[in-house]
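Structure first, commentary second.
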Amino acid sequence: MATGTRYAGKVVVVTGGGRGIGAGIVRAFVNSGARVVICDKDESGGRALEQELPGAVFILCDVTQEDDVKTLVSETIRRFGRLDCVVNNAGHHPPPQRPEETSAQGFRQLLELNLLGTYTLTKLALPYLRKSQGNVINISSLVGAIGQAQAVPYVATKGAVTAMTKALALDESPYGVRVNCISPGNIWTPLWEELAALMPDPRATIREGMLAQPLGRMGQPAEVGAAAVFLASEANFCTGIELLVTGGAELGYGCKASRSTPVDAPDIPS
């Protein structure tokens, strides 16, 4: 049940809304009074949220399939008659891969999901967003700006999402459509848990992830959701921005080389 009215009467589409960050965004918009369309290619999570949250509906959609995306937009308009906000959250972070372990085919598939899925939905939604003078929120990643080891394809796709956000903000400003992105850092999600489980010491990996932030913890999906509602509602003078939801992970100096790296440190004269 909605507990607020910050976005009451508005209609929001959230891709990848069935779990993790997407589910946190769905909950935040429902709690702000919006009607939310949950888009996901995994039916189980989306259906469960639909049953749990009055004001939310689920539409099965794979954002890499343009026909699915066309149906998503047309069905949203058929049901609600308007569209005020699109949150492009659907994406994937593959397990760690050295550059020589990646493939062009795998890179293309990740581009289809992380970048072109965002492009396709945004393009098809723009006629309706222009009518409502709505907004687009793209979920990028901190690593799109600062890099990440053993993640070349992922980092490239997320850097492109941030760049596309800024370009689209320029193109859509004359229509009153705002375009922003959120770049999360370490957010505790099922995906993070799955990736940690692949490591030799999952507990140590999780601890390392927590200590990467000056705040000493990972973020929660609800905190990304709160940022999305802010961008959609109060942030009327913000367009083309990258809002970092990172716990300060990008701040300060840190050890970048492996601790086993041989170094020839100079002696300090006594």
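From the backbone N, Cα and C atoms, a Cβ is placed for every residue, glycine too.
Just so it is clear, the model here is predicted, and its values are computed rather than measured.
Residues annotated as NAD(+) binding site in Swiss-Prot: Arg19, Ile21, Asp40, Lys41, Asp62, Val63, Asn89, Tyr154, Lys158, Ile187, Thr189, Leu191. According to Swiss-Prot, the mutagenesis experiment His93 to Ala carries the following note: Increases kcat for androst-5-en-3beta,17beta-diol and 17beta-estradioll. The annotation that Swiss-Prot gives for the mutagenesis experiment Gln148 to Ala reads: The catalytic efficiency (kcat/Km) is 30-fold increase for 17beta-estradiol and 11-fold for androst-5-en-3beta,17beta-diol. For Tyr154, the entry in Swiss-Prot reads active site, proton acceptor, with the evidence type sequence analysis. The annotation that Swiss-Prot gives for the mutagenesis experiment Lys158 to Ala reads: Lacks of activity of testosterone 17-beta-dehydrogenase (NADP+) and estradiol 17-beta-dehydrogenase [NAD(P)+] activities. For Tyr253 to Ala, Swiss-Prot lists a mutagenesis experiment annotated as follows: Lacks of activity of testosterone 17-beta-dehydrogenase (NADP+) and estradiol 17-beta-dehydrogenase [NAD(P)+] activities. Listed in Swiss-Prot as a mutagenesis experiment, Cys255 to Ala is described as follows: Does not affect kcat for androst-5-en-3beta,17beta-diol and 17beta-estradiol.
Mapped onto three states, the DSSP output places Arg19 (NAD(+) binding site) in coil. Here nothing among the recorded positions Arg19, Asp62, Asn89, Tyr253, Cys255 falls inside 10 Å of the CA of the residue listed as 'active site, proton acceptor'. Taking every pair among Arg19, Ile21, Asp40, Lys41, Asp62, Val63, Asn89, Tyr154, Lys158, Ile187, Thr189, Leu191, the residues recorded as binding NAD(+), the greatest CA to CA distance is 23 Å. For His93 (mutagenesis position), the nearest neighbour among the binding-site residues Arg19, Asp40, Asp62, Thr189, judged by Cα separation, is Thr189. Ranking the recorded positions Tyr154, Tyr253 by other CB atoms within 10 A of the CB puts Tyr253 at the bottom. For the recorded site, Asp40 (NAD(+) binding site), the DSSP three-state label reads strand. Neighbour counts were taken as the number of other C-beta atoms within 10 angstroms of each residue's C-beta; across the recorded positions Asn89, Gln148, Thr189, the minimum falls on Gln148.
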